[in-house]
Amino acid sequence: MVLTEVLFVVVAALVALYTWFQRNHSYWQRKGIPYIPPTPIIGNTKVVFKMENSFGMHLSEIYNDPRLKDEAVVGIYSMNKPGLIIRDIELIKSILIKDFNRFHNRYARCDPHGDPLGYNNLFFVRDAHWKGIRTKLTPVFTSGKVKQMYTLMQEIGKDLELALQRRGEKNSGSFITEIKEICAQFSTDSIATIAFGIRANSLENPNAEFRNYGRKMFTFTVARAKDFFVAFFLPKLVSLMRIQFFTADFSHFMRSTIGHVMEERERSGLLRNDLIDVLVSLRKEAAAEPSKPHYAKNQDFLVAQAGVFFTAGFETSSSTMSFALYEMAKHPEMQKRLRDEINEALVEGGGSLSYEKIQSLEYLAMVVDEVLRMYPVLPFLDREYESVEGQPDLSLKPFYDYTLENGTPVFIPIYALHHDPKYWTNPSQFDPERFSPANRKNIVAMAYQPFGSGPHNCIGSRIGLLQSKLGLVSLLKNHSVRNCEATMKDMKFDPKGFVLQADGGIHLEIVNDRLYDQSAPSLQ
């Protein structure tokens, strides 16, 4: 009798749960929005859940479904939560710029207790806290401040040249390597010095602390993939499931390192116009008014900004550099043109480039911009709709007779936009000429946004671009790159990654041909 009652309760609970999911999964059909039929319980995240495809590339596949080519939006289900993929350019502009006050938060979240550095950093922080810290950090990233950082970056550029030279000498002038790792060592050292005033020495020691923790951060193991999956698709469960964007050991490392640097900076009174100066200033500002609430009274809030600056700063630049070198190896004629432009400028500058000079290199800029089109590091943007008190909710008219509901997640498929033949001729072809001065005017603004758009765009885009350019200049100064047996013929992306990463890495041969060293004396 008891067993029968237990079975009845279990069956009833399962039926109720199934009915609830089915009810949720009929939402878009009931609202008259075109949608992709969901899988029971897990919605439209089956391939992501099984780690068969990354979410960014899955969004791209949905975007490119021929049945949906004329639709402005597509309804999907993030597990049981109804969400929207935005296809129309004007709607994207509305979300990111015009109606930003309704979409100022990301849908993804972190656990405020188990992962305070994840919860409090500029990427994830919400509402008024986001606006406050964004305003305080913006002065670090002005063109004037970035120009001041360039001299420090150049020192790391020289370290990269020497590291390549040492490896070449050990291998008769050429060697095969996974190029992303070298690029990550460079960008790690660069970010550490320009943001924190620390010599990370990753180029000298690939297992140095900063590089070791950075490598772990973006190595998408099953456990890391699970953390990102829950943070982006089940954000309400991050606390229950103890999800960590920043792992416990990384958080400990950042607290110890940044805390020490801040204390030393306060003790010495040294000013470097870097991120640490801003964090020290915020802490002093909070201490000056002890009776008033201030987010900087929370040390983790300050360390969180350093943590996200470091991780985002090295990953974006190293990815851009490695994808650029992959394309240069595939297109030797483009590589020659780029190296000739770099070499001519280096000869003119006596072996180095001023800030103004590197920014003036036209073909270098074209190559980097095209790399960011084909390989946007963050292949999608996520936002959460928020109703505004006293105002009607946002309508999707004239496209659909539907009004957004509070808490609805929306996804902007950046990779898909960057590869849409509606906006790009032969989008799968690597063609820097798209970004020539003559052709740049033809680009549809919202169809190209490697750093996002509007108030929530990437605050460090200037640094990221400059760092990528300097890294390429330093590497190509006396070295060429070419394909080897391990080089992928066609790029495949890691299906576990939430940022765009080559599956298995990018293996290239680096050849020390001493282009600059041989040409400089004869042209002086």
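Using N, Cα and C of the backbone, Cβ positions are placed for all residues, glycine too.
Phe123 (variant position) has a Cβ environment of 21 other Cβ atoms inside 10 Å. Natural variation at this site is recorded by Swiss-Prot as Phe123 to Val, annotated: In strain: Wisconsin.
Contacts of Thr316 (variant position) defined by a Cβ separation under 8 A and a same-chain sequence distance of 6+ are given as Val377, Cys458, Gly460, Gly464, in order along the sequence. For Thr316 to Ser, Swiss-Prot lists a natural variant annotated as follows: In strain: Riv04, Riv14, Riv16, Riv17, Riv18, Riv35, Riv59 and Wisconsin.
Classification of Cys458 (heme binding site) by DSSP places it in coil, neither helical nor stranded. Among the features that Swiss-Prot reports, heme binding site is placed at Cys458.
The Cβ of Cys458 (heme binding site) has 20 other Cβ atoms within 10 Å, all protein chains considered.
The DSSP secondary structure for Thr316 (variant position) is helix.
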